[in-house]
Amino acid sequence: ECRYWLGGCSAGQTCCKHLVCSRRHGWCVWDGTFS
């Protein structure tokens, strides 16, 4: 199960497509990609 946008995340969790875990904030943010 992937983590949705602004969902809490840690290094061991995978965010959903086009999202990346923000180390600074500790939640999933958009990684800037569309494809």
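Note: Cβ is positioned from N, Cα and C throughout, glycine not excepted.
There are 17 other Cβ atoms within 10 Å of the Cβ belonging to Arg3 (mutagenesis position). According to Swiss-Prot, the mutagenesis experiment Arg3 to Ala carries this note: Reduced ability to inhibit sodium channel Nav1.2/SCN2A.
Experimental mutagenesis is annotated in Swiss-Prot for Trp5 to Ala, with the remark: Reduced ability to inhibit sodium channel Nav1.2/SCN2A. Counting every protein chain shown, the number of other Cβ atoms lying within 10 Å of the Cβ of Trp5 (mutagenesis position) is 12.
In three-state terms derived from DSSP, Gln13 (mutagenesis position) belongs to neither a helical nor a strand segment and is classed as coil. Under its mutagenesis entries, Swiss-Prot includes Gln13 to Ala with the note: Reduced ability to inhibit nociceptor cation channel TRPA1.
Within its own chain, Lys17 (mutagenesis position) has Cys2 as residues 6 or more apart in sequence whose C-beta sits under 8 angstroms from its own. Record note (Swiss-Prot) on the mutagenesis of Lys17 to Glu: Decrease in ability to inhibit Nav1.2/SCN2A, Nav1.5/SCN5A, Nav1.6/SCN8A and Nav1.7/SCN9A.
Take the CB of Leu19 (mutagenesis position) and look out to 10 A: across all protein chains shown you find 21 other CB atoms. Annotation of the mutagenesis experiment Leu19 to Ala in Swiss-Prot: Decrease in ability to inhibit the channels TRPA1, Nav1.2/SCN2A, and Nav1.7/SCN9A, probably due to improper folding.
Listed in sequence order, Cys9, Cys28, Val29 are the same-chain residues six or more apart from Ser22 (mutagenesis position) with CB atoms under 8 A from its CB. Among the mutagenesis experiments that Swiss-Prot reports, Ser22 to Ala is described with the note: Reduced ability to inhibit nociceptor cation channel TRPA1. Reduced ability to inhibit sodium channel Nav1.2/SCN2A.
Annotation note: Arg23 (mutagenesis position) sits in a coil segment as assigned by DSSP. Quoted from Swiss-Prot, the note on the mutagenesis of Arg23 to Ala is: Reduced ability to inhibit sodium channel Nav1.2/SCN2A.
Where Swiss-Prot documents Trp27 to Ala as a mutagenesis experiment, the accompanying text is: Decrease in ability to inhibit Nav1.2/SCN2A and Nav1.7/SCN9A. Listed in sequence order, Arg3, Leu6, Gly7, Gly8, Cys9, Cys21 are the same-chain residues at least 6 apart in sequence whose CB falls under 8 Å from the CB of Trp27 (mutagenesis position).
For the mutagenesis of Val29 to Ala, Swiss-Prot gives this note: Decrease in ability to inhibit Nav1.2/SCN2A and Nav1.7/SCN9A. The structure shown keeps the original residue. Classification of Val29 (mutagenesis position) by DSSP places it within a strand.
Of all Cβ atoms in the protein chains displayed, 12 besides its own lie within 10 Å of the Cβ of Trp30 (mutagenesis position). Looking at Swiss-Prot, the entry for mutagenesis of Trp30 to Ala says: Decrease in ability to inhibit the channels TRPA1, Nav1.2/SCN2A and Nav1.7/SCN9A.
For Asp31 to Ala, Swiss-Prot lists a mutagenesis experiment annotated as follows: Decrease in ability to inhibit Nav1.2/SCN2A and Nav1.7/SCN9A. Sequence-distant neighbours of Asp31 (mutagenesis position) (same chain, 6+ apart, CB under 8 A from its CB) are His18, Leu19, Val20.
There are 5 other Cβ atoms within 10 Å of the Cβ belonging to Phe34 (mutagenesis position). One entry in Swiss-Prot concerns the mutagenesis experiment Phe34 to Ala. Its note says: Reduced ability to inhibit nociceptor cation channel TRPA1. Reduced ability to inhibit sodium channel Nav1.2/SCN2A.
DSSP classifies Ser35 (mutagenesis position) as coil under the three-state reduction. Here Swiss-Prot notes a mutagenesis experiment, Ser35 to Ala, with the remark: Reduced ability to inhibit nociceptor cation channel TRPA1.
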Quick check on the mutagenesis positions Gln13, Ser35: which one has the highest count of other Cβ atoms within 10 Å of its Cβ?
Gln13
Nearest of the mutagenesis positions (Trp5, Gln13, Arg23) to Ser35 (mutagenesis position), judged by Cα-Cα distance:
Trp5
